[in-house]
Amino acid sequence: QVQLVQSGGGVVQPGRSLRLSCAASGFTFSRYTIHWVRQAPGKGLEWVAVMSYNGNNKHYADSVNGRFTISRNDSKNTLYLNMNSLRPEDTAVYYCARIRDTAMFFAHWGQGTLVTVSSASTKGPSVFPLAPSSKSTSGGTAALGCLVKDYFPEPVTVSWNSGALTSGVHTFPAVLQSSGLYSLSSVVTVPSSSLGTQTYICNVNHKPSNTKVDKKVEPKSCDKTHTCPPCPAPELLGGPSVFLFPPKPKDTLMISRTPEVTCVVVDVSHEDPEVKFNWYVDGVEVHNAKTKPREEQYNSTYRVVSVLTVLHQDWLNGKEYKCKVSNKALPAPIEKTISKAKGQPREPQVYTLPPSRDELTKNQVSLTCLVKGFYPSDIAVEWESNGQPENNYKTTPPVLDSDGSFFLYSKLTVDKSRWQQGNVFSCSVMHEALHNHYTQKSLSLSPGK
């Protein structure tokens, strides 16, 4: 069984260093490339670094290049990530991940290691009960909440009635505030009829500060002589999040394909399922977007997607696309904007490299395509042989070079016999700065080699 077990992490001051480890078992470590990926609080996954199985190639995300170093020790079956000059924005859960043998996705993950970069001191949370008024609980159910505010560092655990109450409980991810302290909230849905007869207690445990708080949550009786406290800020109770994705590079560069900008809304509640999309191109509203039927997710929320078809030349000319999302659970609409990276396009240079002599002792060999000097980073690389597509290839993400351009490698794995038979293999590159947006470089075994 494949296992990746991580260690390291913790709380560190800005500017200091930290090392993460990823110990592998259940497979031949020296034959696999393993990546580091991270997820900052409230954000999506971000690729960090990769080192090839033989240690010859290392690539880093722009945000960590020059500060982080990836390394491996095959004798210990361990991958490392040395992090120097750490910044608050490096705060995240870090994962090591291995790609599945036959597919370009991460199939095996470490358990995750939390790294917190902050100058804040350890601080226990303040806990506030969140309860409806007695007049607003007549709908059959009532939502009771618990706001856990201003603590450091992560994590904090929240339970209800000392763990006896688990049904209807939803604890939202922590939010890192501008103060450098964390806040989160937990909500439980209970029958309205149980209020007043059943006791509900929110149990909070913050081990770093050795703080334990038990807070009773009960509805407030409000009348003309009693003013209910204001509701907490909606963002602290969670709510929909919006993500805007650009079209695929290949779609923008081939006239036969249809480029699309995609707006994705997640964490839409059952109570407020209706989502409204408004789309704008360079500030002018357009009405040709298509909204797909909402999909229910494993965490009992909805995911809603709206897709806007764009004109090839509009995207390449740098027009700005804005998705505006409205939902009753949001205090105000959320707007996300996207466009092609600004700057003068630079034409990629393409070089093909045959297998090394040492590799010819193996049953399979690697053909390499180096693509360098291009800008922006939107690019597509494919392989073919004798007019037929080749699928057994992997391409690194574009890497920022010292001159402001990007480079990448694409590696095609083929049986040695196919190479020695003199078959011609071609690396095809699509980029906006190329003539007709396309170029191709071929390689084959030269006679006598």
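Each Cβ is built from the backbone N, Cα and C atoms, and glycine gets one as well.
The domain 'Ig-like 1' feature in Swiss-Prot is assigned to 1-96. Break the domain 'Ig-like 1' (1-96) down by DSSP state and the numbers are 9 helix, 49 strand, 38 coil.
The domain 'Ig-like 2' annotation in Swiss-Prot covers 125-218.
According to Swiss-Prot, the domain 'Ig-like 3' annotation covers 240-339.
Feature annotation from Swiss-Prot assigns domain 'Ig-like 4' to 348-444; the stated evidence is sequence analysis. Under DSSP, residues within the domain 'Ig-like 4' (348-444) fall into helix, strand and coil as 13 helix, 53 strand, 31 coil.
All chains included, 9 other C-beta atoms sit within 10 angstroms of the C-beta of ILE255 (mutagenesis position). Listed in Swiss-Prot as a mutagenesis experiment, ILE255 to Ala is described as follows: Impaired ability to activate the classical complement pathway.
Experimental mutagenesis is annotated in Swiss-Prot for TYR302 to Asp or Ala, with the remark: Enhanced ability to activate the classical complement pathway. All protein chains shown were included, and the count of other CB atoms within 10 Å of the CB of TYR302 (mutagenesis position) stands at 20. Secondary structure from DSSP puts TYR302 (mutagenesis position) in a beta strand.
According to Swiss-Prot, the mutagenesis experiment TYR302 to Arg carries the following note: Impaired ability to activate the classical complement pathway.
Where Swiss-Prot documents LYS324 to Ala as a mutagenesis experiment, the accompanying text is: Impaired ability to activate the classical complement pathway. The Cβ of LYS324 (mutagenesis position) lies under 8 Å from the Cβ of PHE277, ASN278, TRP279, TYR280, PRO333, ILE334, GLU335, each on the same chain and at least six residues away in sequence.
Listed in sequence order, LEU253, MET254, MET430, HIS431 are the same-chain residues at least 6 apart in sequence whose CB falls under 8 Å from the CB of HIS437 (mutagenesis position). One entry in Swiss-Prot concerns the mutagenesis experiment HIS437 to Arg. Its note says: Enhanced ability to activate the classical complement pathway.
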Between the domain 'Ig-like 4' (348-444) and the stretches 1-96, 125-218, 240-339, work out which stretch tops the count of Cβ pairs under 8 Å.
240-339
Distance, TYR302 (mutagenesis position) to ILE255 (mutagenesis position) (CA atoms, angstrom):
34
What does the DSSP secondary structure composition of the domain 'Ig-like 2' (125-218) look like, as residue counts for helix, strand and coil?
12 helix, 52 strand, 30 coil
